[in-house]
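Quick look at what Swiss-Prot annotates:
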- 112-432: domain 'GH18' (DOMAIN)
- Arg119 to Ala: In loop 1 mutant; abolished endoglucosidase activity; when associated with 130-A--A-133 (MUTAGEN)
- His151, Trp153, Arg186, Asp237, Gln303, Tyr305, Glu349, Glu350, Asn356, Tyr402: glycoprotein binding site (BINDING)
- Trp153 to Ala: In loop 2 mutant; strongly decreased endoglucosidase activity (MUTAGEN)
- Asp233 to Cys: Retains some endoglucosidase activity, has a strong ability to mediate transglycosylation. Able to efficiently transfer predefined N-glycans from corresponding glycan oxazolines to the Fc-deglycosylated intact IgGs without product hydrolysis (MUTAGEN)
- Asp233 to Phe, His, Lys, Arg, Leu, Pro, Trp or Tyr: Abolished endoglucosidase activity (MUTAGEN)
- Glu235: active site, proton donor (ACT_SITE)
- Lys786, Asp789, Gln791, Pro915, Glu916: Ca(2+) binding site (BINDING)
Amino acid sequence: MDKHLLVKRTLGCVCAATLMGAALATHHDSLNTVKAEEKTVQVQKGLPSIDSLHYLSENSKKEFKEELSKAGQESQKVKEILAKAQQADKQAQELAKMKIPEKIPMKPLHGSLYGGYFRTWHDKTSDPTEKDKVNSMGELPKEVDLAFIFHDWTKDYSLFWKELATKHVPKLNKQGTRVIRTIPWRFLAGGDNSGIAEDTSKYPNTPEGNKALAKAIVDEYVYKYNLDGLDVDVEHDSIPKVDKKEDTAGVERSIQVFEEIGKLIGPKGVDKSRLFIMDSTYMADKNPLIERGAPYINLLLVQVYGSQGEKGGWEPVSNRPEKTMEERWQGYSKYIRPEQYMIGFSFYEENAQEGNLWYDINSRKDEDKANGINTDITGTRAERYARWQPKTGGVKGGIFSYAIDRDGVAHQPKKYAKQKEFKDATDNIFHSDYSVSKALKTVMLKDKSYDLIDEKDFPDKALREAVMAQVGTRKGDLERFNGTLRLDNPAIQSLEGLNKFKKLAQLDLIGLSRITKLDRSVLPANMKPGKDTLETVLETYKKDNKEEPATIPPVSLKVSGLTGLKELDLSGFDRETLAGLDAATLTSLEKVDISGNKLDLAPGTENRQIFDTMLSTISNHVGSNEQTVKFDKQKPTGHYPDTYGKTSLRLPVANEKVDLQSQLLFGTVTNQGTLINSEADYKAYQNHKIAGRSFVDSNYHYNNFKVSYENYTVKVTDSTLGTTTDKTLATDKEETYKVDFFSPADKTKAVHTAKVIVGDEKTMMVNLAEGATVIGGSADPVNARKVFDGQLGSETDNISLGWDSKQSIIFKLKEDGLIKHWRFFNDSARNPETTNKPIQEASLQIFNIKDYNLDNLLENPNKFDDEKYWITVDTYSAQGERATAFSNTLNNITSKYWRVVFDTKGDRYSSPVVPELQILGYPLPNADTIMKTVTTAKELSQQKDKFSQKMLDELKIKEMALETSLNSKIFDVTAINANAGVLKDCIEKRQLLKK
């Protein structure tokens, strides 16, 4: 149980030899001198050593040795401790030799179940010296189906265990209450405070060791006191640890041991009469044991104490509650059935403080300061839990309470919650009559959802048995079940009652040869999609405590082998598909009505193929006419296409504007794949006939069918990666565009991408600065890296470059390339409402590799954060403008090492905020070498006195060929490399001639 109040006792291991010495093991007439932690202690004759006490457990021996260690030289205290140990050993002997009564056979468990965790240290037999303990576990009433032994503080030699085994268990079993032992998760793993699992020599982490540990756990915690099962508490406070650190290997081992326990007891165990239970605070996706452990458990108990347990936690980003009760169940429903699922609340623990105050039961009334009792459940969270049922799957198994020995005690009032020293009347110990538990059990017993399914629900016995086997035994299961129901017993003669299903996901009717008619009188209520009418009884974050009703999808219907079926009526269900109808096996069909749906029956569709098969069967039996076959008044639903046919658009340069959406994004498709691009297409579709009759409703107009693209957005990117969201494109300049369309539902993933070419096509540039390495500069290095992450980021991202108005970044590009353009964005590009000052001046520079050593730069780049080491290739000045971005052309630069300087011209708090910097061009291996080849060619062409005019003309032609390919609209690396190679060869020949 997730209880902050409980502090688990950790016992240190103290070596017996250093504590007591060998002298304590002997019995001399005179006083013995004993060494305990290097201190001399005198002990009277006749007192035994701790290790000589044969019945005490090793854990209890450790405790007594620790007490002796602390006692030091206080002879009287040592004597008292040893006497206490001797008495403990006698009690342990009594426990070891007690006779366990014969087990009383128990009836099968049926919901609605009520469980309660009884704290052993509050049983009056736990420690007779504590006179304030007035409750006994054996007094739990018959309304408690599951009594959990929540053990802490009670010694393993306490006579409570004898009382439990010889009196409590037989008495509780006789009234129908099962008694379950709870152990922490870590007991299955070894490591810190892991009980018998600490003995790694006896229980090593091996397959055989895990089997042995599982058996020892069941023997110790179930069979030893003749209990009815085992409960493993899976939560963060009980996670396996080694040296106080969470142990991943221990978690994995605990799963294996859990499985081994499940092979001994529980639904898959050798002994199925003993229950195997898991309780947890985790959501399913955070519970490491649930996936592999679920098949082995009878029940799952989930602790949902307090307001957040009921309502979930509010998530401000998504603006909705998370970890709600329904979400918690949905997660676990993948692994267990609803009748296995129980939810829990907590009674008020005495002296509980902030962090352990749940307010699940009623508080003490202000005027009732002397009385700490309040047994009224009206309006409590506990009562709401008793009434709550999952919206899907079926009815829950029941509820449980923690600290049931506090049943009836009022909760401490909220106004005292933070007064740590305050002691309220509710902190007193009271004898309980379990009025609250009884009342909560009564609430569940009155819940009609738990009524058993009977012949009134399903008159056909074979059908009833099939439903109860697959769905559940309770009436409330019928309206909640959202799985698959397969009916394949040929003995089924009637399907009456299936209309009680409201959320069925799939209905399989297979080989039911005695069924002659299928229509809405027997088919599930959700043959037609609808809204969930089940309302929550829980408190929610909504002001009116009402949730928006969820949509219930239509049931998927599979019909095959109904050879006796004569009449099939699926009219008026708003269904879009006939898939699932094995029409060829419906060999006796005489009448079919599929009118009033949303079916596309166009030629070539799956719907049409199925319908034609049924039509043929009916024609062969009774003939096809308007009385035997109805298929009219269809209103097919229009859907957005998955893909769009038009992926490119070529336009001439002209002084015009083009609507991109109307040119590139259009069309509506049925779920059968029939594409309709225009109203003319729709009219032709609407006029299509089957046997002289139209299937599309004549009053179903195109505007009702077509989908709307009105709220779709567009992102238009030009060849320099400049973007706009304007759906209208001007064609007044030669350019190539990438056009992305986005749906209102998802603004991040394009539903369609197309290329638009105005004039001659251009190759799209690449941002060569994306992923660049920041190697120096004055800017904050963490935020400087964000400048090159390829995205503007969100409005809340911190991308300030530092505590000064002027900041620099030195960076290296990832790959060689030919740089033709650059762009940077002001903060207003990502946040129009920003108060950050825009960049007023900027300079873009490349490293002066001609005059300075690159290796020195790389060894200590911050020393090179000076203008003299850099060559400025472009500058920017705002001149009073507040632009969101600046971009400009560059002239075929090939440097990989760059420096950029941004200046807001403000005070030291007006730091530059630059979401993104782009260095634009084309990847080109050996770009620097290629450009040097061009430079060399230009230099040689000036040496007219050394070469003939013919040679100079040839050199010029090859130089121009390379420059043309470098500046071509279509950037062709192959052509560039070929021209560079030719020019290089030409240069080398001229240089040889020169020599």
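Placed from the backbone N, Cα and C atoms, the Cβ positions cover glycine too.
Just so you know, the Cβ of Pro915 (Ca(2+) binding site) picks up 23 other Cβ atoms within 10 Å once every protein chain is counted.
Look at Trp153 (mutagenesis position): DSSP puts it in coil.
Secondary structure at Gln303 (glycoprotein binding site), as computed by DSSP, is strand. The Cα atom of Glu916 (Ca(2+) binding site) lies nearest to that of Glu235, taking the recorded positions Trp153, Glu235, Gln303 as the candidates. Look at the recorded positions Asp233, Glu349, Asp789, Glu916 and count other Cβ atoms within 10 Å of each Cβ; Asp789 has the fewest. If you count neighbouring Cβ atoms within 10 Å for each of the binding-site residues Gln303, Asn356, Gln791, the highest count belongs to Gln303. Residue density at Arg186 (glycoprotein binding site): 27 other Cβ atoms are found within 10 A of its Cβ, drawing on all protein chains shown. The Cβ of Lys786 (Ca(2+) binding site) has Gly793, Asp797, Ile799, Pro915 as same-chain neighbours under 8 Å, each 6 or more residues away in sequence. Taking Arg119 (mutagenesis position) as the reference point, none of the recorded positions Arg186, Asp233, Glu235, Gln303, Asp789, Gln791 has a C-alpha atom within 10 Å of its C-alpha. The record gives Lys786, Asp789, Gln791, Pro915, Glu916 for Ca(2+). Within 8 Å of the mean position of their Cβ atoms, the other Cβ atoms in that chain belong to Val787, Phe788, Gly790, Leu792, Gly793, Asp797, Ile799. Cβ neighbour count for Trp153 (mutagenesis position): 16 (other Cβ atoms within 10 Å of its Cβ, all protein chains included).
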